[in-house]
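Swiss-Prot annotations:
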type     : residues     : note
VARIANT  : TYR54 to Phe : In strain: cv. Samsun
ACT_SITE : GLU92        : active site, proton donor
Amino acid sequence: MEFSGSPMALFCCVFFLFLTGSLAQGIGSIVTSDLFNEMLKNRNDGRCPANGFYTYDAFIAAANSFPGFGTTGDDTARRKEIAAFFGQTSHETTGGSLSAEPFTGGYCFVRQNDQSDRYYGRGPIQLTNRNNYEKAGTAIGQELVNNPDLVATDATISFKTAIWFWMTPQDNKPSSHDVIIGRWTPSAADQAANRVPGYGVITNIINGGIECGIGRNDAVEDRIGYYRRYCGMLNVAPGENLDCYNQRNFGQG
């Protein structure tokens, strides 16, 4: 291809092609508006307290604040991470059986029903605990300790806190991001606790103290059901080790 313009014009042309190419590879190239609406098809049901809150634009704006989210690895890895993120957060915000189609009730809630603690669960990941609000706020540039309800009133902030939690290792827990893209290697302690790579250990990261190491239970099955549905929509295999039934939770070492 020949180019007869000035060097500056050539630079601008190349930069534009680089920029548009980069954007095309962003998370929006996989999670289109139509796919988002089909995945979370009942989120705006009139019976849902979150009706009208979780928008596609808010999700994309939040995701773009975390460049590695849904953009790391090959196409399969990216799709698998997106399925896993929405699988876990759909369970956290589920409204149950809103239609005859199973695992379509995600993103029905913004706030935890029990609001006795100031830092009760809010948003897609149901962010709880003052320490998490402080860390998330620092990471995304928002004062959440004194204004925790921003997580329930600003959809972009709400998604940002969920993605922050997803991308961030804490204490002896790896990040969910590292687990699902295959970057996590279990330590000796993890191996002794039966914590192995797969979707199941992400459940352990998020709510292992309640759901893991106690045998089969409906909560874990619900998380798996959402994940399988999204994997099907994204045309990716869910992989192995989907539950945490035999895993010791991270709080037990």
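Including glycine, each Cβ sits where the backbone N, Cα and C put it.
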C-beta crowding around TYR54 (variant position), within 10 angstroms: 24
Assigned conformation of TYR54 (variant position) - DSSP reduced to three states: coil
Distance [Cα-Cα, Å, rounded] between GLU92 (active site, proton donor) and TYR54 (variant position): 14
Local backbone state of the residue listed as 'active site, proton donor', from DSSP in three classes: helix
Packing count at the residue listed as 'active site, proton donor' (other Cβ atoms within 10 Å of its Cβ): 22
